[in-house]
Amino acid sequence: MTQEYDNKRPVLVLQNEALYPQRRSYTSEDEAWKSFLENPLTAATKAMMSINGDEDSAAALGLLYDYYKVPRERRSSTAKPEVEHPEPDHSKRNSIPIVTEQPLISAGENRVQVLKNVPFNIVLPHGNQLGIDKRGHLTAPDTTVTVSIATMPTHSIKTETQPHGFAVGIPPAVYHPEPTERVVVFDRNLNTDQFSSGAQAPNAQRRTPDSTFSETFKEGVQEVFFPSDLSLRMPGMNSEDYVFDSVSGNNFEYTLEASKSLRQKPGDSTMTYLNKGQFYPITLKEVSSSEGIHHPISKVRSVIMVVFAEDKSREDQLRHWKYWHSRQHTAKQRCIDIADYKESFNTISNIEEIAYNAISFTWDINDEAKVFISVNCLSTDFSSQKGVKGLPLNIQVDTYSYNNRSNKPVHRAYCQIKVFCDKGAERKIRDEERKQSKRKVSDVKVPLLPSHKRMDITVFKPFIDLDTQPVLFIPDVHFANLQRGTHVLPIASEELEGEGSVLKRGPYGTEDDFAVPPSTKLARIEEPKRVLLYVRKESEEVFDALMLKTPSLKGLMEAISDKYDVPHDKIGKIFKKCKKGILVNMDDNIVKHYSNEDTFQLQIEEAGGSYKLTLTEI
C-alpha cells in the first residue's frame, strides 16, 4: 500500500577514492561489524543520538548490532524470502535486482544500507514519495532511479531533486562479496543546508558511534552512513582535502620583458613596444598549485611564432608573408630569430626553426625556460601603400605535451606587439610620457600608467581557442634550410601547400620522433643569382637591358648573340674596359659578382672570321 508522507530523508555518499586519506579495509561485512561490536552501542550513545533528534538512526543502529551478532552460517541458512514484488516487470525494466527481506531487518522501523565502492551523487527526494508501511512488509516502488557518477569534481556539495521516489531495498539474504550496486533507504526529511560546508553549527561535533570512523580509510572499505552523521562528517572535510585532477594546459605562464605602452584601454590587450632586430627575453614556466613537486614526465614542446593579430584567412596571411619576403635583401631573412645566448641554451633544447615565422624548442616544466627572441618585420611591411596603418602583430606561444600525440596544444597564449625601427620603441615611450605629463588629471579619459609605476614585464594572455591551427610561412625553395642542429620537424609533403604551411603536426611521444631519416631530407636548393646589364652601342643613346639566363661568361655571350645578331660560335674574346682605362678579360667571376646593373658601351670588331667584343664601363 502506498501513501504520501512528509518525512523524507536525504542520504549523501562520498565515493571511496585513493586520493582521500586511507582507512583500513575489511574483506567482508562481518569483519567490518566485528570492530563495531568491540565498542557496543551504549545507552550514552543512544541518548546523545536521541538528544540530537535522530531516534530513527539509533533504532536502526541497534537493529544492525543485533543482526551481525548472529553468525553468518545461521543467517544464511535461516533466511527466507518474505517479500513479493507486485510489479516485477517494472523492477526488471529499471534494472533493479529483486531482493528478499530478512526477518531481522523487516522487524525494524528504519532500514539502513551498507554501501560498497559504487560512487553516488547526493540524492534529495522531492515531491510525491511512496509510503512505507513500517509495520508490514516493503512494497515495490512505483518509480526506481539509480544515480551514479565517476568523480566528485568540486568541493561544494550540490543536491539533485527527482520528482519520484527512489528504490527501497534491503540486503539480500545470501552474501555477495562484490555487489555491483546497492539501494539507499530514506524516509525522513532533512534540511539541504546541512550538506554545505559552512552550515555546521558552532557547537556541532563529529560523533563516532563506533571505531570505524576514527580508523584509516582505504579503498574497498564498507561503511554505513547515517543521515545525522553525514551532516557532521561533511563540514570536517576542507577544500584542501579534495585532490583535483588538474586540466592540462591551464597552468603555464609566459612573460615578455619589454617596454609596455602607457596608454592601455580597458578591455584591450597590453601593447608592447619592440625594436626591429633587437632580442627580448621570453620566460616560460609552469604555474602549479603544488609547488616543489617534480613531475616524472616533465618535457613539453613550445612553439613561439609571429602571427597576425586580426582574423584573416589563410590565403591573406600567406599573401602578406610572401610580399614581406619578396622585399627583403636576402631570401634567408626570417621573421623571427632566436639568440644563441648561454643563458637561453641552458634551459632549452632541440631548437628547430620550423618556419620563417616560428621557432620550436623543448623545455622542462620543473624549471623556468628563457629564450631571447627578435622580430624582424614591421607592421607596415605588408603593404606597398605609404602612410597606411600597419597590420597588428602578435607573439603567440603554443605548448604541446609529449604525453599527447594530438596536434592540439595544451596551452596557448599571445602578446600584442608593435615593432619600430631605429630605437623607435624608446622614442614612443618618451613621447607618451611627455603627453602624459602635459595632460591634466581632469582631462584624462583613458587610464594612464604613471612612469614610476610602469612595469617592463608583459604577461601573455591565454587563448581559449586551441583548435585553430596557426599559419606558418615556409617558402618551398628554402624549406631545407629551416633546420638548426640535427633535427627537423617532420612535415608530410601533402602538408606543404604553395608558399606556406599550416602547422598540422604537434609534439610527439619521444624526441626521436622529431628526427628525419637521411633519405627523406630535402636537398639544398640555391636560387640562381640573376645578372642584369645595361648596354648600348657607341652610335646609340638608349641602353638595352641584357638579362643573363646564367651569371657566367657563357650567359653573357648568349645574351649578346640574341640581342645583336652576332653568331654565338664566332664570338672570340670579350673584354671589359674599366673607368680607369684598364682592359681585362671577362670571366665568370667578373660577370657574377662585379657586373650586375652596370652600364656599358658595346664595341663589336670583326677580324679573321671572329668577333671581338669590348664592354667599356660608363
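For all residues, glycine too, the Cβ spot is worked out from N, Cα and C.
Not measured: the values here are computed from a predicted model.
Record features (Swiss-Prot):
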DOMAIN    248-474  domain 'Grh/CP2 DB'
MUTAGEN   R9 to A  Increases activity as transcriptional activator
MUTAGEN   K116 to A  Reduces activity as transcriptional activator
MUTAGEN   L378 to A  Decreases affinity for target DNA
MUTAGEN   T380 to A  Decreases affinity for target DNA
MUTAGEN   Q385 to A  Decreases affinity for target DNA
MUTAGEN   C421 to A  No effect on affinity for target DNA
MUTAGEN   R427 to Q  Loss of activity as transcriptional activator. Nearly abolishes affinity for target DNA. Causes steric hindrance that impedes DNA-binding by neighboring residues
MUTAGEN   R427 to A  Loss of activity as transcriptional activator. Strongly decreases affinity for target DNA
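Comparing local CB density within 10 A for the mutagenesis positions L378, C421, the maximum falls on L378. Averaged over the domain 'Grh/CP2 DB' (248-474), the predicted model has a pLDDT of 81. When the alpha carbons of Q385 (mutagenesis position) and R427 (mutagenesis position) are compared, the span between them is 24 angstrom. Residue density at R427 (mutagenesis position): 13 other Cβ atoms are found within 10 A of its Cβ, drawing on all protein chains shown. Neighbour density for T380 (mutagenesis position): within 10 A of its CB lie 15 other CB atoms from the protein chains shown. Q385 (mutagenesis position): 6 other CB atoms within 10 A of its CB, across all protein chains. Distance noted between the C-alpha atoms of T380 (mutagenesis position) and R427 (mutagenesis position) is 18 Å. DSSP assigns C421 (mutagenesis position) to coil in the three-state reduction, placing it in neither a helix nor a strand. Cα to Cα, L378 (mutagenesis position) and C421 (mutagenesis position) are separated by 8 Å. Under the DSSP three-state reduction, Q385 (mutagenesis position) is assigned to coil, being neither helix nor strand.
The separation of R427 (mutagenesis position) from C421 (mutagenesis position), Cα to Cα, is 10 Å. T380 (mutagenesis position) falls within neither a helix nor a strand when secondary structure is assigned with DSSP, and so counts as coil.
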